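Reading through the structure tokens given below for one structure.
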Amino acid sequence: MENLGDKLSISQVYHLAQEYRDHAYSIANKIGSEEGLKQYYGLMNMSIQMFQLLKTKCTLSVLEDSKVTFEMVELLIQETYNFDLAELYISSLKERLQTHQSDTDLVEEIMRCEFLLLHDLPLMRDSKFHYKIALRNCNELVQYMVNLQDELYQNWASVFQYVGVMLCIKLKQHRRVKTSFHGLLSQCREKSQWKWFLNLCYVNYLLNERFPIPEDALQELRSTELHTVGPELYAWKLALEMVIQLCKDGNITDHLNEFKNFFDTNKQSLVTNEGKGCVIKIMPRIALKVELPMIFHYKELKNILLLLQSVSYIVNCYDEKGNFSRKFLPKVYSTTQKLIKNIAAGGVSMNELDSRIQTYKSILEFCEFYKVWEQTLLKGAVVTTESPKLGPSPGYVRLLQAMKVQFEGGGAVEEYTRLAQSGGTSSEVKMISLLNCYTVQAARVSRCSGDKQGELVEQCNKVWLQVEKLLQETDLQFNPIWECTVTILWLFSHFEPFSWNPLPCSDKQRAEYVSKLREFYSSNKFVAGEAVADNRFKLKKALLLQILVNYLGGRMLEHDLGEIYAISAKCFDMCRQQGGMRKVQYVIGIWHLMNCTVAMRGKDVALTNAKLEALVKQITSVKQ
């Protein structure tokens, strides 16, 4: 490098720019006042000015210009949000690189410019307009590189096909995303880090959107090898498998043990590489550095696993032996608070620190929401909370508010309908909203007579079509709890004596739902000695559903009086295990009383009568 005047050399100015930046990073976690903010951004501006001085006052080689520009642009994008100026510098550098490409192999630098223009800048701008422009330019670049028929550019084309997929995800072009992922994966070498990385992205996308995951993607996920992808990506693989199992309401014990073994041998590597990014080798001359979310740092990952365990066991919160959610949720909350308190800069920007704090706050909000949900399961009513925010989006709070109105005797149909139609609402919140809305509407049909009945029936059918559509389009269809809930509600609303005015249906629908009930009943029958017909229909948790399945099965499928009596007795007794089920217990108690009477069990009749009278007193005293 040439000298910059008589005072400082170019290398000195360059190192000065780095010192200003690094010093700003070192004080980022200590900022607690406006003065501190001014100091931080003052240092960042000085760093940018030093880089600009190098570009405007010095004669830099192409590679030197690239190095300076890339470092300066990172600050412009991440610290000042001056995207237009960043784009100007990148475009100018790209033109210079293309002019000199005949003299030097500068493909990597040119591709980095393209990546910044087509990936980093559009994602930071985060607007549909910029995503569309970037996607069009990205497609043109890919086509250009493919037409060159050069192996090096063919490999770079796959990188920008990946960029195109990321842009399509942002534009919610879901059909195109799935097709593009399939095409990309089919082009990759088997058992390569690049292919397994793409598959991790694909499965992660499908889970995020709650789309069903194809078997070939699941098989690719299972085949991912630690020694090829490295500990960071393998931790991602394990986390995805855990979430998939949670979404299916499956047993997570094996996955927890796998994580334990993984931590035993890879803890140090995870800790050492925190914040350094993960380098994906595509070909010998091509690599892509990706930044994994903070939750894949060792301490954060262990905390997230505890949160996932809490969610997995939350429907068992009534069980004194298996109430892990009541033990783990407070622990996750306190651990997260400690992580916020002890957060350290570690050479990262203030924006990165803010991002980490927001992640921690999201975890705290999840904990708050699930604590309320847990109490709802235990008490059969939505409890009030002083927390200003529950869950990661307003939909969670609105759902609880609507449920509270419903529990207190109101309809809440309008709010449930709005929630189900909201664009940013999760699949679970939509499904709960639709099912609760259907329950309210079906209850109105049951009580209604006369002219309004036809209108209410039509409203019920419209809601049910949405329920079936959501179930078919998402991975909720693979969770037996959801399928069982849908089956039970349909049967309650279409058969006497559960409804005074059963909803009309076709013979095909009736046969389909009765067949599903038979499967769930065979797999979850309380009476000992019954073989499980199909593990897909086994309810591992969810006591209320188990009771209702046995209640419906006993009433609709059983014919032996002794069998019916045994089932009703067991259902009546099981209701006592979970709070908030007194009304369900009362209905089942009436059924059991009928069975005792028909079976001429005088002692049981008297005992059941006494229990029902005590139950009525408990229910009426709560109302008063």
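FYI, residue positions are counted from 1 along the chain as it appears here.
For all residues, glycine too, the Cβ spot is worked out from N, Cα and C.
Remember, predicted model here, so these are calculated numbers, not experimental data.
Quoting Swiss-Prot on the mutagenesis of L256 to K: In scc4m7; eliminates centromeric localization of SCC2 in mitotic cells and reduces association of the cohesin subunit SCC1 with the centromere and pericentromere; when associated with A-298; D-299; A-313; A-324; D-327; and D-331. Under a cutoff of 8 A between CB atoms, and with a sequence separation of 6+ in the same chain, the neighbours of L256 (mutagenesis position) are M242, L305, Q309.
For the mutagenesis result Y298 to A, the note given in Swiss-Prot is In scc4m7; eliminates centromeric localization of SCC2 in mitotic cells and reduces association of the cohesin subunit SCC1 with the centromere and pericentromere; when associated with K-256; D-299; A-313; A-324; D-327; and D-331. Here Y298 (mutagenesis position) comes close to F263, K267, L270, V271, E274: these same-chain residues lie at least six apart in sequence, with C-beta atoms under 8 angstroms from its C-beta.
Here the residue is the original one, but Swiss-Prot notes a mutagenesis experiment at this spot, K299 to D: In scc4m7; eliminates centromeric localization of SCC2 in mitotic cells and reduces association of the cohesin subunit SCC1 with the centromere and pericentromere; when associated with K-256; A-298; A-313; A-324; D-327; and D-331. K299 (mutagenesis position) is surrounded by 15 other CB atoms, counting those within 10 A of its CB over all protein chains shown.
Taking all protein chains in view, 21 other C-beta atoms sit within 10 angstroms of the C-beta of Y313 (mutagenesis position). Among the mutagenesis experiments that Swiss-Prot reports, Y313 to A is described with the note: In scc4m7; eliminates centromeric localization of SCC2 in mitotic cells and reduces association of the cohesin subunit SCC1 with the centromere and pericentromere; when associated with K-256; A-298; D-299; A-324; D-327; and D-331.
Record note (Swiss-Prot), mutagenesis K327 to D: In scc4m7; eliminates centromeric localization of SCC2 in mitotic cells and reduces association of the cohesin subunit SCC1 with the centromere and pericentromere; when associated with K-256; A-298; D-299; A-313; A-324 and D-331. The unchanged residue is displayed. If you take the C-beta of K327 (mutagenesis position) and look for same-chain residues 6 or more apart in sequence within under 8 angstroms, you find none. Secondary structure at K327 (mutagenesis position), taken from DSSP and collapsed to helix, strand or coil, is helix.
Quoted from Swiss-Prot for the published mutagenesis K327 to A: In scc4m35; eliminates centromeric localization of SCC2 in mitotic cells and reduces association of the cohesin subunit SCC1 with the centromere and pericentromere; when associated with A-324; A-331; A-540 and A-541.
K331 (mutagenesis position) has a Cβ environment of 14 other Cβ atoms inside 10 Å. For K331 to D, Swiss-Prot lists a mutagenesis experiment annotated as follows: In scc4m7; eliminates centromeric localization of SCC2 in mitotic cells and reduces association of the cohesin subunit SCC1 with the centromere and pericentromere; when associated with K-256; A-298; D-299; A-313; A-324 and D-327.
According to Swiss-Prot, the mutagenesis experiment K331 to A carries the following note: In scc4m35; eliminates centromeric localization of SCC2 in mitotic cells and reduces association of the cohesin subunit SCC1 with the centromere and pericentromere; when associated with A-324; A-327; A-540 and A-541.
When Cβ atoms from all protein chains are considered, those within 10 Å of K540 (mutagenesis position) total 15, not counting its own. Secondary structure from DSSP puts K540 (mutagenesis position) in coil. According to Swiss-Prot, the mutagenesis experiment K540 to A carries the following note: In scc4m35; eliminates centromeric localization of SCC2 in mitotic cells and reduces association of the cohesin subunit SCC1 with the centromere and pericentromere; when associated with A-324; A-327; A-331 and A-541.
Looking at Swiss-Prot, the entry for mutagenesis of K541 to A says: In scc4m35; eliminates centromeric localization of SCC2 in mitotic cells and reduces association of the cohesin subunit SCC1 with the centromere and pericentromere; when associated with A-324; A-327; A-331 and A-540.
Separating the Cα atoms of K540 (mutagenesis position) and K299 (mutagenesis position) is a whole-number distance of 30 Å. Ranked by Cα separation from Y313 (mutagenesis position), the mutagenesis positions K299, K331, K541 are led by K541. Distance from the CA of K299 (mutagenesis position) to the CA of K331 (mutagenesis position) is 13 Å.
Long-range Cβ proximity for K541 (mutagenesis position), meaning a same-chain Cβ under 8 A and a gap of 6 or more residues, is found for D249, Y313, V315, N316, I481.
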